[in-house]
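Asks: Pulled these features from Swiss-Prot for this protein:
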- Phe67 to Ala: Partial loss of GTP-synthesizing activity (MUTAGEN)
- Gly69 to Arg: Partial loss of GTP-synthesizing activity (MUTAGEN)
- Gly74 to Arg: Loss of GTP-synthesizing activity and lack of autophosphorylation. Does not interact with Ndk (MUTAGEN)
- Lys75 to Ala: Partial loss of GTP-synthesizing activity (MUTAGEN)
- His115 to Ala: Partial loss of GTP-synthesizing activity and decrease in autophosphorylation. Loss of GTP-synthesizing activity and lack of autophosphorylation; when associated with A-247 (MUTAGEN)
- His247 to Ala: Partial loss of GTP-synthesizing activity and decrease in autophosphorylation. Loss of GTP-synthesizing activity and lack of autophosphorylation; when associated with A-115 (MUTAGEN)
Amino acid sequence: MDIPSVDVSTATNDGASSRAKGHRSAAPGRRKISDAVYQAELFRLQTEFVKLQEWARHSGARLVVIFEGRDGAGKGGAIKRITEYLNPRVARIAALPAPTDRERGQWYYQRYIAHLPAKGEIVLFDRSWYNRAGVEKVMGFCTPQEYVLFLRQTPIFEQMLIDDGILLRKYWFSVSDAEQLRRFKARRNDPVRQWKLSPMDLESVYRWEDYSRAKDEMMVHTDTPVSPWYVVESDIKKHARLNMMAHLLSTIDYADVEKPKVKLPPRPLVSGNYRRPPRELSTYVDDYVATLIAR
């Protein structure tokens, strides 16, 4: 179904710093969803994504979902929840590393084209060709000419994808500077998330307004009627995930696919001609759990 383009001018969360605007974050003071309600609704939406997957697989639909936003905005967390129960043969994540020297000598979009879905597939881009409009522009990884060319070519490129039948959805996760900094500090001392904190993340703290200007310019040129940007307020992660997931599902006219009835065959009778090898001939892992129970 057709969804009107979001007016990005209302997304104040991602513009001037909170110090300049006189507030800290959009999250404090807002009523937050309870964990029980969140978990129940998350599972319901995940069930719908399984239905969407099966519809795509049977209908041959091709879906591309782009996740963009500042570092620490919650893109990866949303992708993780969407794909938790999906078939990796149908739905996959494209998270490309920095381009190689060879890729730098290609047409800019070429390395992304290789990851586009075939018939019946879903691809979630954890960052995408929009790197050129963000980090590459701000950090000087592309020339001014390459940047201008990107802004001119991208609407044409996306129109080509859509004309060929690809369902393209683009989401910008909008986080306040105060909340981004809080998340970075939390990662700093978290042994399982510290790897997420890169030198580029730290640099983005000091270049907040540069990234804001780059984002605004990107929206002006690439938020088109056929390929709009949808802005997700993401200071509250759980709200952002549910809002984004529900919205994405609402933009696609998918349908339930009749499931084949599965009948398990009866297990054959033991013939008596097979004997399991003695246990001591195999190398078993230690019963680590037993040590926990004994404590």
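Cβ atoms here come from the backbone N, Cα and C positions, even for glycine.
In this structure the noted substitutions are not present, so the sites keep their original residues.
Context for these features, please: burial, neighbours, distances.
Replies: Over all protein chains present, the Cβ of Phe67 (mutagenesis position) has 26 other Cβ atoms lying within 10 Å.
In three-state terms derived from DSSP, Gly69 (mutagenesis position) belongs to an extended strand segment.
For Gly74 (mutagenesis position), the count of additional Cβ atoms within 10 Å of its Cβ stands at 25 [all protein chains shown]. Gly74 (mutagenesis position) falls within neither a helix nor a strand when secondary structure is assigned with DSSP, and so counts as coil.
Taking Cβ-Cβ distances under 8 Å and a sequence separation of 6 or more, the neighbours of Lys75 (mutagenesis position) in its chain are Phe67, Glu68, Gly69, Asp126, Arg127, Phe173.
Of all Cβ atoms in the protein chains displayed, 15 besides its own lie within 10 Å of the Cβ of His115 (mutagenesis position).
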Asks: C-alpha of His115 (mutagenesis position) to C-alpha of Gly74 (mutagenesis position): distance in Å?
Replies: 22
